[in-house]
Amino acid sequence: MGQIFSRSASPIPRPPRGLAAHHWLNFLQAAYRLEPGPSSYDFHQLKKFLKIALETPARICPINYSLLASLLPKGYPGRVNEILHILIQTQAQIPSRPAPPPPSSPTHDPPDSDPQIPPPYVEPTAPQVLPVMHPHGAPPNHRPWQMKDLQAIKQEVSQAAPGSPQFMQTIRLAVQQFDPTAKDLQDLLQYLCSSLVASLHHQQLDSLISEAETRGITGYNPLAGPLRVQANNPQQQGLRREYQQLWLAAFAALPGSAKDPSWASILQGLEEPYHAFVERLNIALDNGLPEGTPKDPILRSLAYSNANKECQKLLQARGHTNSPLGDMLRACQTWTPKDKTKVLVVQPKKPPPNQPCFRCGKAGHWSRDCTQPRPPPGPCPLCQDPTHWKRDCPRLKPTIPEPEPEEDALLLDLPADIPHPKNLHRGGGLTSPPTLQQVLPNQDPASILPVIPLDPARRPVIKAQVDTQTSHPKTIEALLDTGADMTVLPIALFSSNTPLKNTSVLGAGGQTQDHFKLTSLPVLIRLPFRTTPIVLTSCLVDTKNNWAIIGRDALQQCQGVLYLPEAKRPPVILPIQAPAVLGLEHLPRPPEISQFPLNQNASRPCNTWSGRPWRQAISNPTPGQGITQYSQLKRPMEPGDSSTTCGPLTL
């Protein structure tokens, strides 16, 4: 059914919650007297039965083992019945008075005994606590302490004061199992107790050894050395037993220092059963009082003084303020906490009134059941309308903007052959330049300047497809920045065998030496507003995978104008409003880190540009394509210029 406990098992299996330590040791020692020895299944069934028995009102100290045996169900698994039978045999039996004889005639009654002669004293056959016995009755053999043994012993006595019954029972059981020497006992004392307790124990042990040596001990030879030395001899088993008994007796002189709260602070709760409160007091006194100290007077006093008011009234009314503990438990056995009974008060239904409701003017219902909303007491303080409350005023409700119709794409990288300018909706009044010449059939058609629209919700971030020739094309989100001279791509887009060169970059955060690399392989970039890819002969590679920037080297090949449509409620970037024309000068201040190469001569504040109308300049048409380039002319601010407006940025 389970594993048989050997001598190397834990000194004491853990007791069930709510059972005093000395009571659990009685069950433990009775189980050790079984032949063959108990198993783990037997201890499990014993603890399960004790948990059920502790819930009954028969928890009176000392425990009546005969009553516990009567509570055991028939056919209960395990060997719990044998353990209780051993305890019943060793328990002190109180002689009961003989039953009175049946009534009969006075002539036939036998003469009564002399009432002045008291009955003879019957000495108990067994003490309340069973003597410690080694499991299976095997003789103990000396075994040195192991760390797990010391930890198990310390865990058992962690809530008991040195010298208390639980402490002494645990130490006695450990001494019987391990048969320690004088050195082992000294190590155990230093591991379990504080330095003050060890010093007091050492003084008391020296006095007891001096008395024993003077009195004379069987087998003790004064010429062979002190008792501590002779007790370490394996051949002197008797002297070792004497030294162990003296070592245990030295704990009797130690002052009790309970680790639990003080006994005066253990109070009965308002809804706590009285027997549970007395059990807490009993366990606290067992753990704190030194062995041999009378416990009953203290327990009776605290059982009345620390009880709640309801139990104190019951005990005072029945005259059990300082009675035996059993009378106090029986007096409060029928008391239970007063639970608040919830009573549902049902209001009787009244007939509907015959008078009309003052709110709606109809009869047949009360005003509290009227479905018509209550009229406001006066006009609305916001709009002076007397028909609604202030909380329903339309001025407090935000106006819901009408959904905007979806815009058609404004950018087609195709030649435009229309003679008139093309209007750009909600583009700030800007118009695309018209075509200057007619398209001939045998010539390539001239194209107008393409418009690059940006989404107002996500500007200036666009999606682009990058092909590095060494890996598969990948789609990324890149920053469209007109202030960056070169395009920056993360190193994750390139394969490990891509040749890279070291370069120094001067950006907004200063000059960097190892943040960016330079690639010499061509890179293809496909933008959403361009049908043909952009070919870059070289670009910067971000080794930290922080930036993906489309710079001026790529935007110059688009030959377009950045067009930002103005929404009804333009989005806000940080504390400023996003401008209609995007440039580096309109962005927030860059962070103090190396991010992208910056040409400080290429970007200037907007107020340094001329406020005069844009000038059209035709310069160096691209050979073979016939595409006209438009650019803006920059010059320093003149004294007569006062306008600081900016036009579209032409690349």
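A Cβ is built for glycine as well, from the same backbone N, Cα and C atoms used for every other residue.
Small disclaimer: the values here were computed from a predicted structure and weren't measured.
Here's what Swiss-Prot has on this protein:
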ACT_SITE  D481  active site, for protease activity
DOMAIN    476-554  domain 'Peptidase A2'
MUTAGEN   G2 to A  Complete loss of myristoylation the polyprotein. The concomitent loss of binding to the host cell membrane impairs the formation of viral particles
MUTAGEN   M486 to V  Decrease in protease activity
MUTAGEN   M486 to I  Almost no effect on protease activity
MUTAGEN   L506 to G  Complete loss of protease activity
MUTAGEN   A508 to I  Decrease in protease activity
MUTAGEN   F516 to Q  Complete loss of protease activity
MUTAGEN   N545 to T  Almost complete loss of protease activity
MUTAGEN   N546 to P  Almost complete loss of protease activity
MUTAGEN   W547 to V  Almost complete loss of protease activity
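Put simply, F516 is the one of the recorded positions D481, F516, N545, W547 whose Cα lies nearest to the Cα of L506 (mutagenesis position). If you measure from the Cα atom of N545 (mutagenesis position) to that of F516 (mutagenesis position), you get 10 Å. D481 (active site, for protease activity) sits 17 Å from F516 (mutagenesis position), taking the C-alpha atoms as the reference points. Per-site Cβ counts within 10 Å over the mutagenesis positions M486, L506 peak at M486. Each of the mutagenesis positions F516, W547 was ranked by the number of other C-beta atoms within 10 Å, and first place falls to F516. In this structure, the C-alpha atom of N546 (mutagenesis position) lies 16 angstrom from that of M486 (mutagenesis position).
In the three-state DSSP scheme, D481 (active site, for protease activity) falls into the coil class.
For the domain 'Peptidase A2' (476-554), the predicted model reports an average pLDDT of 83.
In this structure, the C-alpha atom of W547 (mutagenesis position) lies 12 angstrom from that of M486 (mutagenesis position).
DSSP gives W547 (mutagenesis position) a coil state; it is part of no helix or strand.
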